[in-house]
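J.: Quick one: this structure, given as structure tokens, is what I'll be asking you about.
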Amino acid sequence: MFNKILIANRGEIACRVIKTARKMGISTVAIYSDADKQALHVQMADEAVHIGPPPANQSYIVIDKVMAAIRATGAQAVHPGYGFLSENSKFAEALEAEGVIFVGPPKGAIEAMGDKITSKKIAQEANVSTVPGYMGLIEDADEAVKISNQIGYPVMIKASAGGGGKGMRIAWNDQEAREGFQSSKNEAANSFGDDRIFIEKFVTQPRHIEIQVLCDSHGNGIYLGERECSIQRRNQKVVEEAPSPFLDEATRRAMGEQAVALAKAVGYASAGTVEFIVDGQKNFYFLEMNTRLQVEHPVTELITGVDLVEQMIRVAAGEPLSITQGDVKLTGWAIENRLYAEDPYRGFLPSIGRLTRYRPPAETAAGPLLVNGKWQGDAPSGEAAVRNDTGVYEGGEISMYYDPMIAKLCTWAPTRAAAIEAMRIALDSFEVEGIGHNLPFLSAVMDHPKFISGDMTTAFIAEEYPEGFEGVNLPETDLRRVAAAAAAMHRVAEIRRTRVSGRMDNHERRVGTEWVVTLQGADFPVTIAADHDGSTVSFDDGSSMRVTSDWTPGDQLANLMVDGAPLVLKVGKISGGFRIRTRGADLKVHVRTPRQAELARLMPEKLPPDTSKMLLCPMPGLIVKVDVEVGQEVQEGQALCTIEAMKMENILRAEKKGVVAKINASAGNSLAVDDVIMEFE
């Protein structure tokens, strides 16, 4: 076994690898850029080596710099994590030449699976189900149209190299096939330096389901169930779960056996993932193989008890697998939510800045681990478990140079419904301030009827949120629970407010019992009867709720029980009440006496400023160019200007027809969020 491993990555995955290496008694080396000098993975590692400026192409993916760090520290092996150099065969080759072990598959497997045309041909030869298509090189648009007609519309036009949604077009007719071929070819050449294109049948309403495989260098291979990854936006996964709510045991076994057959066909030896698309009739088709550890690997670990990072390290050290297919048991259900630094109310634009508050929910164990083919620890209890894989800390910076993922929040429970409920509570308990984040959106997904039923495809977000995420309106049942909680909390706050220093407990000024709770445009008249154990909140329709809590004024997180069911609220003080965030909703909750509530209804509502005739900057960024001038008439959808943020260019377009009256910014200007870029007549 190795004595020292270098992790050629950063963020949460570097921290994840360090945890397992530490458990195995292996010392670790971190690498870091200027931007990551104080990063969590640097603090956790036994050693750390500086490798350059913040941009990844000047630090983390420069092979020579990583190799220099390996030589300087004497690391015997390198774990690449995911992204960066994890699927770079030249990096694996450089390590081999240096006599350093790559904790991943052989170079040949990386190359074979990294090319979509080659990988599909190998899959067909290994009797793996593939999407019908043409695997030869397509010379021009006319040939693309001919092949598309032979396959039958709709078709997917794809670049052979690369990924991430680039060089991909769906065509529903000849014209779209002709245009899509040229666009995909251009994008592929610009993005990957390789303009080879192939065409395959497009599966409508597909699910994205992947199989986790684990192979060694002794010819052994197993699969560890599947992961459902259908909830995506812009080809980026947001929510994953294991197992899939859609598959039956026969389909799972067939997919698993084909995934292992493909891995063995390329001499695979490590953890890897074979991705499939699955239609509504449970027909499945090979999509691609990721020759690395997946971001979403924790859900597999939670339902199998297998530490995938440990297995990767043991396989890399030449050990045979200690686990057989018969040892693998899928126990319970696990769900992962990816917490991103982004603003869900502004089209999920990235957010940067300092984490002024970062308090994840407490982590709890999910049951036994499978070690050397034997289960270690107690059998899973009926209680839910929480896991949070992260690479940040309170006071740390979210940088513009890297992926905006803050954490991967996972829950495990005996059933899917219990895992979802555990995730709802965990999301409500997760405190993040200082930056924009997608916690409200994740909460909304967990409460969405289609997700709850398991009836979702890769089009879920596009179909259910066609206008983008606009926040959450709680149903009346939840509003009443929040109203009862707010009334009970207000009573506690009033007792504190009216207490005189030095006065004995239970001798405070009497606090009223009748209040009106106003939230989300609704009034709830209530009466509170308090005792030593909590409060009974009665509504004017005769119903009542029992509220218990140890919340005290000033606490930013309230854990309550309302009629025996948990309710977690993020709490802030506002005049006459609270700002409460729960289940994805952001509520202003006012608690008033009946007379105050009566007068409040007569007060004119303060309207927000009218910005309908302004173009506001949606994120901190740099104006790259302005495409219009004063006096120019613009049409809906017309490009107005381009802003660069987090190394990505974002085109801002006109929301409606109008005439430009004033332009307040020019190319080269740095702007803050909501700065007025231009105004219209």
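Backbone N, Cα and C atoms are what each Cβ position is placed from, and that goes for glycine too.
Unsubstituted: the structure retains its original residues.
In case it helps, Swiss-Prot gives these features for our protein:
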| type | residues | note |
| --- | --- | --- |
| BINDING | E275, E288 | Mg(2+) 1 binding site |
| BINDING | E288, N290 | Mn(2+) 2 binding site |
| BINDING | F348 | biotin binding site |
| DOMAIN | 120-317 | domain 'ATP-grasp' |
| MUTAGEN | W515 to L | No effect on holoenzyme formation |
| MUTAGEN | L599 to A | Loss of holoenzyme formation; when associated with A-602 and A-603 |
| MUTAGEN | L602 to A | Loss of holoenzyme formation; when associated with A-602 and A-603 |
| MUTAGEN | M603 to A | No effect on holoenzyme formation. Loss of holoenzyme formation; when associated with A-602 and A-603 |
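If you look at the structure here, what lies around each of the features I listed?
T.: Its Cβ taken as reference, E288 (Mg(2+) 1 binding site) is surrounded by 18 other Cβ atoms within 10 Å in the chains shown.
Within its own chain, N290 (Mn(2+) 2 binding site) has E87, M113, E210, G272, T273, E275 as residues 6 or more apart in sequence whose C-beta sits under 8 angstroms from its own. The DSSP secondary structure for N290 (Mn(2+) 2 binding site) is strand.
Every protein chain considered, the tally of other Cβ atoms within 10 Å of the Cβ of F348 (biotin binding site) stands at 21.
Taking the domain 'ATP-grasp' (120-317) as a whole, pLDDT averages 91 in the prediction.
Listed in sequence order, the residues of the same chain lying 6 or more apart from W515 (mutagenesis position) and placing their CB within less than 8 Å of its CB are A487, H490, P525, V526, T527, I528, V591, R592, T593, P594.
Close to L599 (mutagenesis position) in the fold, though at least 6 residues off in sequence, lies no residue with a CB less than 8 Å from its CB.
The Cβ of L602 (mutagenesis position) lies under 8 Å from the Cβ of no residue that is in the same chain and 6 or more residues away along the sequence.
In three-state terms derived from DSSP, M603 (mutagenesis position) belongs to neither a helical nor a strand segment and is classed as coil.
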J.: Whole-number Å distance between the CA of F348 (biotin binding site) and the CA of E288 (Mg(2+) 1 binding site)?
T.: 27
J.: Once the DSSP letters are reduced so that anything not helix or strand counts as coil, what is F348 (biotin binding site)?
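T.: In three-state terms, F348 (biotin binding site) counts as coil.
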J.: If you draw a 10 Å sphere around the Cβ of E275 (Mg(2+) 1 binding site), how many other Cβ atoms fall inside it, taking every protein chain shown into account?
T.: 18
J.: At the level of the C-alpha atoms, what whole-angstrom distance separates E288 (Mg(2+) 1 binding site) and M603 (mutagenesis position)?
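T.: Pair distance, Cα basis, whole Å: 61 Å.
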